[in-house]
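K.L.:
One structure coming up, written as structure tokens, with questions to follow.
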Amino acid sequence: MIKRSLASLVRVSSVMGRRYMIAAAGGERARFCPAVTNKKNHTVNTFQKRFVESSTDGQVVPQEVLNLPLEKYHEEADDYLDHLLDSLEELSEAHPDCIPDVELSHGVMTLEIPAFGTYVINKQPPNKQIWLASPLSGPNRFDLLNGEWVSLRNGTKLTDILTEEVEKAISKSQ
């Protein structure tokens, strides 16, 4: 059943002695691209679509997110992480038992909160996103939308999640 469904999405064609894959999905036009055989003699598609037009819950991704230039992504993400680091370091100085360690290196921030665990906030340049791994709220991905890092899954803002969870940790330690 699954194999049949996949076969209906992608089929291999032989045109003038060369192998090509016809790739089509979700209403987009079919594209011809060279097919390659891997070591297990399976045909694989060499075409990869970089962006999708809908989120994981089926909502349409705003054009602002899809058309974000990579340079602007890096500038905005680096600025956000630098400002976040400054804010968290101030909180760490005021509440050293609650937030003993905050580090930022090469686009990856780690935040240690003994009451909850370790947070990882990192850049994902291929997706132009910032990812959060939180011991409380779990993993989430954020896109730059209207100047804020927002989850397209549920509309939450990265700043709001971090503020809420850090405030919980501080109130728990007092």
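Think of each number as a place in line: the chain as shown, counted from 1.
Cβ atoms here come from the backbone N, Cα and C positions, even for glycine.
Not my notes, these are from Swiss-Prot:
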type	residues	note
MUTAGEN	D79 to A	Nearly abolishes ferroxidase activity, slows down oligomerization, impairs resistance to iron-catalyzed oxidative stress, no effect on Fe(2+) delivery and cell growth; when associated with A-82
MUTAGEN	E93 to A	Impairs oligomerization and iron mineralization
MUTAGEN	D97 to A	Impairs resistance to iron-catalyzed oxidative stress, no effect on Fe(2+) delivery and cell growth; when associated with A-93 and A-103
MUTAGEN	E103 to A	Impairs resistance to iron-catalyzed oxidative stress, no effect on Fe(2+) delivery and cell growth; when associated with A-93 and A-97
MUTAGEN	W131 to A	Impairs cell growth, lowers aconitase activity and strongly decreases interaction with ISU1
MUTAGEN	R141 to A	Impairs cell growth and lowers aconitase activity
K.L.:
For E103 (mutagenesis position), just give me the three-state DSSP call.
P.N.:
strand
K.L.:
Please report the three-state DSSP label of W131 (mutagenesis position).
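P.N.:
Assignment for W131 (mutagenesis position) reads strand.
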K.L.:
If you measure E103 (mutagenesis position) to D79 (mutagenesis position) at Cα, how many Å is it?
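P.N.:
Their Cα atoms are separated by 15 Å.
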K.L.:
Note down the number of other Cβ atoms within 10 Å of the Cβ of D79 (mutagenesis position), including every protein chain shown.
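P.N.:
For D79 (mutagenesis position), the count of other Cβ atoms within 10 Å is 10.
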K.L.:
I'd like the number of other C-beta atoms within 10 A of the C-beta of D97 (mutagenesis position), please.
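P.N.:
Cβ-Cβ neighbours of D97 (mutagenesis position) within 10 Å number 11.
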K.L.:
Can you tell me how many other Cβ atoms are located within 10 Å of the Cβ belonging to R141 (mutagenesis position)?
P.N.:
17
K.L.:
To the nearest Å, how far is the Cα of R141 (mutagenesis position) from the Cα of D97 (mutagenesis position)?
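P.N.:
On Cα coordinates alone, these residues lie 29 Å apart.
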K.L.:
Which of the mutagenesis positions D79, E93, D97 has its Cα closest in space to the Cα of W131 (mutagenesis position)?
P.N.:
D79
K.L.:
Pop the Cα-Cα gap between D97 (mutagenesis position) and D79 (mutagenesis position) into the table, whole Å please.
P.N.:
27
K.L.:
Ranking the mutagenesis positions E93, E103 by other Cβ atoms within 10 Å, which is at the bottom?
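P.N.:
Taking E93, E103 as the mutagenesis positions, the minimal 10 Å Cβ count falls on E93.
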K.L.:
Give the helix, strand or coil assignment DSSP yields for R141 (mutagenesis position).
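P.N.:
Once the DSSP labels are grouped into three classes, R141 (mutagenesis position) ends up as strand.
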